[in-house]
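A.B. asks: Feature list, courtesy of Swiss-Prot:
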- M32 to K: In strain: CCRC 21164 and ATCC 26077 / CBS 2863 (VARIANT)
- S36 to G: In strain: CCRC 21164 (VARIANT)
- Y73 to I: In strain: ATCC 26077 / CBS 2863 (VARIANT)
- W119, H158, R240, K245, H246, G270, D333, R380: substrate binding site (BINDING)
- N157, E198, D211, H246: Ca(2+) 1 binding site (BINDING)
- D242: active site, nucleophile (ACT_SITE)
- D242, E266: Ca(2+) 2 binding site (BINDING)
- N280 to S: In strain: CCRC 21164 (VARIANT)
- D350 to A: In strain: CCRC 21164 and ATCC 26077 / CBS 2863 (VARIANT)
- L479 to S: In strain: CCRC 21164 and ATCC 26077 / CBS 2863 (VARIANT)
- S483 to F: In strain: CCRC 21164 (VARIANT)
Amino acid sequence: MRFSTEGFTSKVVAAILAFSRLVSAQPIIFDMRDVSSSADKWKDQSIYQIVTDRFARSDGSTTADCLVSDRKYCGGSYKGIIDKLDYIQGMGFTAIWISPVVEQIPDNTAYGYAYHGYWMKNIDELNTNFGTADELKQLASELHSRSMLLMVDVVYNHYAWNGDGSSVDYSSFTPFNQQSYFHDYCLITNYNDQTNVEDCWEGDTEVSLPDLSTEDNEVIGVFQTWVSDFVQNYSIDGLRIDSAKHVDTASLTKFEDASGVYNLGEVYQGDPTYTCPYQNYMKGVTNYPLYYPVYRFFSDTSATSSELTSMISTLQSSCSDVSLLGNFIENHDQVRFPSVTSDTSLIKNDMAFIILGDGIPIIYYGQEQGLNGGSDPANREALWLSGYNTDSEYYELISKLNQIRNQAIKKDSAYSTYKSSVVSSSDHYIATRKGSDANQLISIFNNLGSNGSQDITVSNTGYSSGDKVIDIISCNSVLAGDSGSLSVSISGGMPQVYAPSSVLSGSGICNQ
């Protein structure tokens, strides 16, 4: 379906391009909505990331073939997502993030088809493989009726071409149908050179990703108009920005301001001194600096906690707002964690850490079913083949973790912005406190493994002697000892999450 049904056409885009030339490429000024208000709303959310083509089909099939190595469209759709919102909400998620929605190159390339949504051809058309404009609007409406939010993945760093960069037919792109809108062809060769990162091209000689000159006011002006209309037409609450570190930084701010909603930028870099400054240009950043130490600690029982505890502190001092970082342990670009370890206790600990740490938790579809695909394309499985089992041990764990996070936010308006502190640690466990006095959660994460056990005492909890606290995972209760300390036993390597009984009152958690 064309966006033209909403009053936004290729002709309008062409007019904008022509007008911007007439005014000497001066930036277009918009009546901006309140991005900060949107960002504040997102701090309290828990996001379920969906690869639209692989989550749920319109026909409801749980047997339809989807061979990931074929890299073909498998039939996932907006209607499929709508029909499975109970499944998502049953895990306590308050938002979803879906794949890019615009028209893709149609070719069967050396890397298959563009089922993932990152090979853009035309921003004036929707990708009809996922459904119609009305179905996308219905998805937003159904989410909002449940007080849930919609985040859509957006690409504005590049287009895509099936072939070498020297052979690109720019006239096939809409609306940027001339080479002058793009950087000259050169593949990125040095990721330590920011000019090379921003001005050269991602991709390779098989599938080229022509790099837009987003620093050009003509180009970013079109995207400002486009995203403003796009967000309003489809009632979108937030945007995930693909390849953000490859975009001119000033353009990131212009785009977010024009969108009027929270933007979560993909900055694929584990160094916080590189990643954190991107919050000067957009509100949110994917938390790769946290991803790597989390991955290393929870995937290896011989790893020690020092790197992870250090990174918690470093992010708090380096990033302007850790509550707006997007935390994850799996996504469409990374291997699934169960492909690295089959130890269920380690998998549960990393899930708990992601959901209960500083920032916005993002769980990748299929984590709740223990999907174990490795590198792309193996990590983009069809979820329907799992049967959407709500009795899965990971589905039940994620439900509990989201439930306690949502309850903590309900009881304590400062919970999301309260910075976690590591109150106790050793080589193989970390205990954190998050939340204001009388409402704080004490979470204990470990990498002992399913055969591991350890008796520990956690001090500096902020509890008072005699306070009753409950581990929401096991539902076992403990009385705080002298000075509020907790003496507990880690058994079977399981994480523990303690909350005061007063916080749980009326929640239904552990029958409270």
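Glycine is treated like the rest: Cβ placed from N, Cα and C.
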A.B. asks: Can you grab the distance from H246 (substrate binding site) over to E198 (Ca(2+) 1 binding site)? Cα atoms, rounded to a whole Å.
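C.D. replies: Approximately 4 Å lies between the Cα of H246 (substrate binding site) and that of E198 (Ca(2+) 1 binding site).
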A.B. asks: Around the recorded Ca(2+) 1 site, report the further residues of that chain (criterion: Cβ within 8 Å of the mean position of the Cβ atoms of N157, E198, D211, H246; site residues excluded), sequence-ordered.
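C.D. replies: Near the Ca(2+) 1 site, beyond N157, E198, D211, H246, sit H158, H183, V197, D199, C200, W201, E202, L212, T214, S243, V247, D248.
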A.B. asks: Where the distance is taken from Cα to Cα, which of the recorded positions N157, D242, D350, L479, S483 turns out closest to R380 (substrate binding site)?
C.D. replies: D242
A.B. asks: Could you tell me which three-state DSSP class W119 (substrate binding site) falls into?
C.D. replies: coil
A.B. asks: By a 10 A CB contact count over all chains shown, which of the recorded positions listed here is most packed: S36, N157, N280, S483?
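C.D. replies: Its Cβ has the most other Cβ atoms within 10 Å: N157.
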A.B. asks: Out of D242, D333, D350, which of the recorded positions has the smallest number of neighbouring Cβ atoms within 10 Å?
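C.D. replies: With the recorded positions D242, D333, D350, fewest surrounding Cβ atoms within 10 Å: D333.
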A.B. asks: Spatially, and counting Cα to Cα, which of the recorded positions is closest to H158 (substrate binding site)? Options: E198, D350, L479.
C.D. replies: E198
A.B. asks: Grab the substrate binding residues from the record (W119, H158, R240, K245, H246, G270, D333, R380) and give me their largest CA-CA distance in Å.
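C.D. replies: Those residues reach a largest Cα separation of 25 Å.
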A.B. asks: Taking only same-chain residues 6+ apart in sequence, whose CB is under 8 Å from that of W119 (substrate binding site), what do you get?
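C.D. replies: Residues satisfying the criterion: Q104, I105, T109, Y159, A160, V207, L209.
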A.B. asks: Which recorded positions are spatial neighbours of K245 (substrate binding site) here, meaning Cα within 10 Å, out of S36, N157, E198, D211, E266, D350?
C.D. replies: N157, E198, E266
A.B. asks: Cβ-Cβ under 8 Å from E266 (Ca(2+) 2 binding site), same chain, 6 or more residues apart: which ones?
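C.D. replies: R240, I241, D242, S243, A244, K245, T286 - these are the non-local Cβ neighbours of E266 (Ca(2+) 2 binding site), listed in sequence order.
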A.B. asks: Measure from the Cα of N280 (variant position) to the Cα of every one of the binding-site residues D211, G270, D333, then give the nearest.
C.D. replies: G270
A.B. asks: In whole Å, note down how far the CA of G270 (substrate binding site) lies from the CA of N157 (Ca(2+) 1 binding site).
C.D. replies: 21
